[in-house]
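Please find one structure pasted underneath; my questions will follow.
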Amino acid sequence: MLLYICLVNLLLPLSVGAASGAALGVIAKVGVDAALQQIDDVWKGKTVRYWKCAVENRSSKTLYALGTTQESGSMTTVFADIPPKSTGVFVWEKSRGAAKGAVGVVHYKYGNKVLNIMASIPYDWNLYKAWANVHLSDHKESFSDLYKGKNGAKYPTRAGNWGEVDGTKFFLTEKSHAEFKVIFSG
């Protein structure tokens, strides 16, 4: 108990960075020893979370790379346009040394619309689940709207299940090194 109180006093002042609320959640859920090991792994940069995504463009138009919305982590590969009848691949990785997952949105321009692709791979699988969503809209969608199913976006699909929305089928595996398959038909 004394160790827990010391950790709380140590971690609470950290408003940004390696620990904060996520570490406290780990302590409460998995116990002090496991929490200390996870915190140590984060500080040493050993914890890896990412999603690699293959976007298959089955439409007759090019998907133009429009940018990303970073929630946690960033794209670690080249973000390129995807011609018709082609597949583009990229990797989104969590930030090193942060107790956060690999979370964000990738945007492609499709004609006068925007294809928004969201994935959320949690840092702590004991507390959170992986989710994915896709939405074709008139503008770039925020992570929050896609994650919460707001402003015209459908509620996200939990990893391990096929989702289908706006002419797009998608599947996200439920693991730390997730694979995300997106099939866009336009």
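Positions of Cβ are set from backbone N, Cα and C atoms, glycine also.
The noted changes are left out; the structure has the residues it started with.
A mutagenesis experiment is reported in Swiss-Prot for this position, K94 to A, and the note states: Important decrease in cytolytic and loss in hemolytic activity. Record note (Swiss-Prot) on the mutagenesis of Y128 to A: Important decrease in cytolytic and loss in hemolytic activity. What Swiss-Prot notes for the published mutagenesis of W131 to A is this: Important decrease in cytolytic and loss in hemolytic activity. Loss of binding to sulfatide, lysophosphatidic acid and sphingosine-1-phosphate. Quoted from Swiss-Prot, the note on mutagenesis experiment Y147 to A is: Important decrease in cytolytic and loss in hemolytic activity. Loss of binding to sulfatide, lysophosphatidic acid and sphingosine-1-phosphate.
Just tell me what is around each of these and how deep it sits.
Counting Cβ atoms from all protein chains shown, K94 (mutagenesis position) has 26 others lying within 10 Å of its own Cβ.
Secondary structure at Y128 (mutagenesis position), taken from DSSP and collapsed to helix, strand or coil, is coil.
Cβ neighbour count for W131 (mutagenesis position) (all protein chains, 10 Å cutoff from its Cβ): 21.
Secondary structure from DSSP puts Y147 (mutagenesis position) in a helix. Neighbour list (Y147 (mutagenesis position), Cβ cut-off 8 Å, at least 6 residues apart, same chain): M118, S120, W131, N133, P156.
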Could you round the CA separation between K94 (mutagenesis position) and Y128 (mutagenesis position) to a whole angstrom and send it over?
15
Should K94 (mutagenesis position) be counted as helix, strand, or coil on the basis of DSSP?
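SS state of K94 (mutagenesis position) = coil.
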When a 10 Å sphere is centred on the Cβ of Y128 (mutagenesis position), how many other Cβ atoms does it contain?
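Summing over all protein chains shown, Y128 (mutagenesis position) has 14 other Cβ atoms within 10 Å.
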